[in-house]
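> Shown below is the structure under consideration.
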Amino acid sequence: MYGRDPWGGPLEINTADSATDDDRSRNLNDLDRAALSRPLDETQQSWLLGPTEQKKKKYVDLGCIIVSRKIFVWTVGTLVAAALLAGFITLIVKTVPRHHPKTPPPDNYTIALHKALKFFNAQKSGKLPKHNNVSWRGNSGLQDGKGETGSFYKDLVGGYYDAGDAIKFNFPMAYAMTMLSWSVIEYSAKYEAAGELTHVKELIKWGTDYFLKTFNSTADSIDDLVSQVGSGNTDDGNTDPNDHYCWMRPEDMDYKRPVTTCNGGCSDLAAEMAAALASASIVFKDNKEYSKKLVHGAKVVYQFGRTRRGRYSAGTAESSKFYNSSMYWDEFIWGGAWMYYATGNVTYLNLITQPTMAKHAGAFWGGPYYGVFSWDNKLAGAQLLLSRLRLFLSPGYPYEEILRTFHNQTSIVMCSYLPIFNKFNRTNGGLIELNHGAPQPLQYSVNAAFLATLYSDYLDAADTPGWYCGPNFYSTSVLRDFARSQIDYILGKNPRKMSYVVGFGTKYPRHVHHRGASIPKNKVKYNCKGGWKWRDSKKPNPNTIEGAMVAGPDKRDGYRDVRMNYNYTEPTLAGNAGLVAALVALSGEEEATGKIDKNTIFSAVPPLFPTPPPPPAPWKP
């Protein structure tokens with residue numbers, strides 16, 4: 001039978017397909033019956049066989065928790081496997097040889113730094129700590145100040161002996177402590193890398209603890225302060241036992257040690273002592289109580305110096321003979337700069353940036369000694385210290401004009417150090433003659449080396465590649481080359497092929513003008529004149545005063561290693577302080593231990609932008 005497909009094709013009724021559909025339907029019905037019968041069979045079986053027993057899970061009771069035994073075994077196994085793996089790795093790490101990169105040997109500047117700091121241990125007065133590390137030194141000067149009847153100063157134990165004698169001159173001692181503090185503030189990372197940070201801070205504190213005894217540091221104002229302990233007067237044939245007539249170990253001193261005070265013109269001494277205390281307060285800023293004590297003392301003594309105008313050395317013959325101060329205006333700027341950094345009080349900045357202050361200090365004079373930084377003249381150091389403020393904080397009006405002047409003058413000083421300009425003569429061996437051929441030149445050259453290196457680091461930190469000398473531009477590397485040339489000369493790169501730092505290298509001075517180093521520690525007490533035989537002996541000193549930088553050669557690079565010729569062989573606190581500062585500034589460059597610390601010195605300085613105005617009063621209708 002045929003029909004027609006409505007889409008155009010034939011439409012057949014296929015009987016075969018129809019039959020197949022019937023068969024398929026019957027098969028499906030059979031499957032359904034089979035599916036229904038299977039659970040019935042299982043049910044019947046359960047009646048006959050009984051219920052199937054379920055397999056019980058096993059657990060482990062750990063006391064605080066119950067866990068599956070399977071999980072417990074898996075966890076323990078994992079931990080054991082991890083422990084075995086860790087042990088295996090540890091065994092490999094410990095047994096397999098490791099190849100460490102070799103630590104570069106310390107450079108000469110770092111080696112010399114260790115020794116130069118040790119000199120201060122040898123110069124300590126008072127009851128020495130057990131770790132002083134100078135075997136031939138002992139307690140000394142324990143009666144200092146105690147014999148002064150009617151005096152406020154009953155305890156002046158401590159501090160440092162100035163040079164080869166046992167006098168404590170507070171003016172150069174304060175300068176030495178300021179230099180040590182300045183070097184720590186700028187280069188604490190280098191001290192830390194050299195393992196000397198704790199040591200140098202202990203040396204500074206030894207000095208500042210003593211300074212706090214030299215005036216009434218707990219008062220709000222003072223009328224005098226100590227300038228000197230001990231005497232060296234041998235004028236007019238004076239034979240009274242004192243620190244210059246006698247030649248004795250400091251430990252054996254039995255003569256009177258007079259105390260000299262200053263109650264008239266003390267501006268230079270007071271301002272320098274303020275600089276020492278203020279700079280040290282930054283070094284010890286983490287010790288809040290001690291730092292606060294130092295700041296208070298610095299304020300009191302600086303104000304005293306401003307009130308009692310005059311040179312401290314004008315009133316005493318000994319001070320004018322040994323450490324004569326040429327003026328006090330440079331100390332006013334130097335001390336005032338440190339007071340500003342230590343306190344953040346803008347009053348100090350206003351004071352030291354007055355043009356008249358700079359004029360009195362000789363900032364515009366020039367002259368043959370302009371740029372010579374020393375225990376006497378602090379102007380070059382003060383100008384660099386204030387150039388730092390302009391470079392990194394740029395305080396602007398009203399300080400910019402005078403700070404720019406200080407900065408320009410600092411650049412001129414740096415130009416004067418370069419050999420191309422012939423401002424200062426040099427020996428044939430290359431030593432700069434900042435004191436124009438006078439004796440004891442090394443103390444001035446190390447100071448110049450420090451200032452040059454520090455200015456170079458300031459410029460580098462300010463992303464400034466150099467500076468101008470007239471129309472010519474010079475890289476900061478030129479300053480470091482100058483500094484290295486001076487320190488290398490002192491360490492042995494000179495015509496005599498000898499080191500002027502005792503204990504550095506194999507050839508160095510053996511007849512140092514120093515009482516303690518020249519007399520053996522042999523349980524024999526040599527009296528005032530009994531020690532003369534050691535003073536006049538031609539034999540080398542029995543004790544090595546390690547790290548002492550002697551006065552130095554003459555203008556012809558000549559050197560006489562004669563104990564009694566102090567112009568060649570005597571070391572000083574001020575000289576060694578400059579040496580330490582220059583050495584740490586140049587040290588560690590191969591190990592990349594960092595350069596200056598830009599921020600620590602500004603810890604107490606507040607923001608220099610104007611205070612914003614107060615908010616307006618609340619609006620009311």
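Positions of Cβ are set from backbone N, Cα and C atoms, glycine also.
Taken from Swiss-Prot, the feature active site, nucleophile applies to Asp165. The active site annotation in Swiss-Prot covers His513, Asp561, Glu570. In Swiss-Prot, a published mutagenesis experiment is listed as Tyr59 to Ala, annotated Abolishes polarized targeting to cell plate. Looking at Swiss-Prot, the entry for mutagenesis of Ser183 to Asn says: In rsw2-3; decrease in cellulose production. Listed in Swiss-Prot as a mutagenesis experiment, Pro250 to Leu is described as follows: In irx2-1; decrease in cellulose production. The mutagenesis experiment Gly344 to Arg is recorded by Swiss-Prot, whose note states: In rsw2-4; decrease in cellulose production. Looking at Swiss-Prot, the entry for mutagenesis of Gly429 to Arg says: In rsw2-1 and rsw2-2; decrease in cellulose production. The mutagenesis experiment Pro553 to Leu is recorded by Swiss-Prot, whose note states: In irx2-2; decrease in cellulose production.
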> So among Ser183, Gly344, Gly429, Pro553, all listed as mutagenesis positions, which is physically nearest to Glu570 (active site)? Use the C-alpha atoms.
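Closest recorded candidate to Glu570 (active site) by Cα: Pro553.
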> DSSP on Asp561 (active site), three-state: which is it?
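Asp561 (active site) sits in coil per DSSP, no helix or strand.
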> Report the nearest neighbour of His513 (active site) in space among the recorded positions Pro250, Pro553, Asp561, comparing Cα positions.
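When the Cα distances are compared, Asp561 comes out closest.
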> Across all the protein chains here, work out how many other Cβ atoms are within 10 Å of the Cβ of Ser183 (mutagenesis position).
26
> Out of the recorded positions listed (Asp165, Ser183, Gly429, Asp561), which are within 10 Å of Pro250 (mutagenesis position), Cα to Cα?
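So the list is Asp165.
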> Between Gly429 (mutagenesis position) and Pro553 (mutagenesis position), find the distance joining the two CA atoms and give it rounded to the nearest Å.
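Pair distance, Cα basis, whole Å: 11 Å.
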> Do you know offhand how many angstrom separate Ser183 (mutagenesis position) and Pro553 (mutagenesis position) by C-alpha?
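For Ser183 (mutagenesis position) versus Pro553 (mutagenesis position), the Cα atoms are 26 Å apart.
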> Counting Cβ atoms within 10 Å across all protein chains shown, which of the mutagenesis positions Gly429, Pro553 comes out on top?
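Buried the deepest by this measure is Pro553.
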> Please identify, among the recorded positions Asp165, Gly344, Asp561, the one with the smallest Cα-Cα distance to Pro553 (mutagenesis position).
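Nearest candidate: Asp561.
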> May I ask for the distance between the residue listed as 'active site, nucleophile' and Asp561 (active site), taken between their Cα atoms and rounded to an integer number of Å?
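Roughly 18 Å, rounded to the nearest whole number.
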> Sorry to bug you, but what's the C-alpha spacing from Gly344 (mutagenesis position) to Asp561 (active site), rounded to the closest Å?
48
> Compile a sequence-ordered list of residues in the same chain as Gly344 (mutagenesis position), six or more apart from it, whose Cβ lies below 8 A from its Cβ; state 'none' when nothing qualifies.
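Listed in sequence order, they are Ala604, Val605, Pro606.
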> With a 10 Å radius around each C-beta, find which of these active-site residues (Asp165, Asp561) has the fewest other C-beta atoms nearby.
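Candidates: the active-site residues Asp165, Asp561. Fewest Cβ atoms within 10 Å: Asp561.
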> Which secondary structure state does DSSP assign to Pro553 (mutagenesis position), in the simple three-class scheme?
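Its secondary structure by DSSP: coil.
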> Counting Cβ atoms within 10 Å across all protein chains shown, which of the recorded positions Pro250, His513, Glu570 comes out on top?
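Top count of Cβ atoms within 10 Å goes to His513.
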